[in-house]
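For reference, the structure I am asking about is given below.
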Amino acid sequence: MHSFASLLAYGLVAGATFASASPIEARDSCTFTTAAAAKAGKAKCSTITLNNIEVPAGTTLDLTGLTSGTKVIFEGTTTFQYEEWAGPLISMSGEHITVTGASGHLINCDGARWWDGKGTSGKKKPKFFYAHGLDSSSITGLNIKNTPLMAFSVQANDITFTDVTINNADGDTQGGHNTDAFDVGNSVGVNIIKPWVHNQDDCLAVNSGENIWFTGGTCIGGHGLSIGSVGDRSNNVVKNVTIEHSTVSNSENAVRIKTISGATGSVSEITYSNIVMSGISDYGVVIQQDYEDGKPTGKPTNGVTIQDVKLESVTGSVDSGATEIYLLCGSGSCSDWTWDDVKVTGGKKSTACKNFPSVASC
């Protein structure tokens, strides 16, 4: 039988330090300096500190299956060696998990090594963070820089993100593309509070799920605050989504709902409230039911219904070449909308709007 001293020495050698434990108790606090040590020792720790970890190429920082109630702290600078692969760079699951960043920490993905202006095409790029099965948990105060591709893939119930910074500003000039901040699917109860995002795709994309709340967001440089695309997935229901008190600037779109042509599903109980836009290049408000192979066709279908949509105090300006509002619905599939204090200026009026409820203006 190994002595406690020998076990402790082994932990130090392997990139792990254990504290607050006796030989027969689970360790309370662990500091890991390598991804391998974190994966091997995570189940024994109620508090995990990830200290200046450099994740090897083609490897996930694997924090799946954490013990309920575990606290995870990112400390120092977390980095990732280069390989063309699908990722994710980090994956985490468990219940009642609390994730925070220590003062001065940075999760630096150095995405420019992968960026080629082609996003999901071109060279293979890893997604950043899978929050799949990270239930009844919270992620607070993380500082993330230059993700190669999408940042958070969220498939979880009762999860809250607070004060998360995703700074992919370098991607504006270095080929960043498809760098979505929060992609939500198959989730019930997702709260995203005061995020700061500069990226080159959706600030928020809700593809399926219920009870989603996004508030106090700052969204710069991307594709705006989106529902969809909805359709052609195993789950094609989006219900009870509130997006409020947020700004969207220097982006392609501000408010967007899009559904897949020929698909079935439903989008309902959607509220956009107190959204301020500026510097929008394509559409201020766009709701369209004609997406196919990732592109609009101009031919809407009605298999995915869009009901009980409320826009209130959605204001601001778009570029002179942009369209202020574009509403393209299938026959009878858009209904029960509320439209209050929607004022988008600076651009063109659309002449191609179709089948939208009379309370809206186009």
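Even glycines carry a Cβ here, placed using N, Cα and C.
Since this is a predicted model, take the numbers as computed values, not measurements.
What Swiss-Prot shows for this protein is this:
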{"type": "MUTAGEN", "residues": "ASP180 to Glu or Asn", "note": "Reduces activity by 99.9%. No effect on Km for substrate"}
{"type": "MUTAGEN", "residues": "ASP201 to Glu or Asn", "note": "Reduces activity by 99.9%. No effect on Km for substrate"}
{"type": "ACT_SITE", "residues": "ASP201", "note": "active site, proton donor"}
{"type": "MUTAGEN", "residues": "ASP202 to Asn", "note": "Reduces activity by 99.9%. No effect on Km for substrate"}
{"type": "MUTAGEN", "residues": "ASP202 to Glu", "note": "Reduces activity by 99.4%. No effect on Km for substrate"}
{"type": "MUTAGEN", "residues": "HIS223 to Ala", "note": "Reduces activity by 99.5%. No effect on Km for substrate"}
{"type": "ACT_SITE", "residues": "HIS223", "note": "active site"}
{"type": "MUTAGEN", "residues": "ARG256 to Asn", "note": "Reduces activity by 86%. Reduces Km for substrate 10-fold"}
{"type": "MUTAGEN", "residues": "LYS258 to Asn", "note": "Reduces activity by 99.2%. Reduces Km for substrate 10-fold"}
Counting across all protein chains present, how many other Cβ atoms fall within 10 Å of the Cβ of HIS223 (mutagenesis position)?
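There are 24 of them.
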What does DSSP assign HIS223 (mutagenesis position), in three states?
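Coil, per DSSP.
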What whole-number Å value do you get for the CA-CA distance of ARG256 (mutagenesis position) and ASP201 (mutagenesis position)?
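Approximately 12 Å lies between the Cα of ARG256 (mutagenesis position) and that of ASP201 (mutagenesis position).
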Identify, in sequence order, the residues in the chain of ASP202 (mutagenesis position) that are 6 or more apart from it along the sequence and have a CB within less than 8 Å of its CB; answer 'none' if there are none.
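The answer is ASP180, ALA181, PHE182, ASP183, GLY222, HIS223, GLY224, LEU225, SER226.
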List the residues of the same chain that sit at least 6 positions away from ASP201 (mutagenesis position) in sequence and have their Cβ under 8 Å from its Cβ, in sequence order, or write 'none'.
GLY119, MET150, HIS177, ASN178, THR179, ASP180, ALA181, GLY222, HIS223
If one looks at the chain holding LYS258 (mutagenesis position), which residues at least 6 apart in sequence have a CB under 8 angstroms from its CB?
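Long-range Cβ contacts: SER226, ILE227, GLY228, SER229, VAL230, VAL286, ILE287, GLN288, GLN289, TYR291, PRO296.
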Which three-state DSSP class does ASP180 (mutagenesis position) fall into?
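ASP180 (mutagenesis position) sits in coil per DSSP, no helix or strand.
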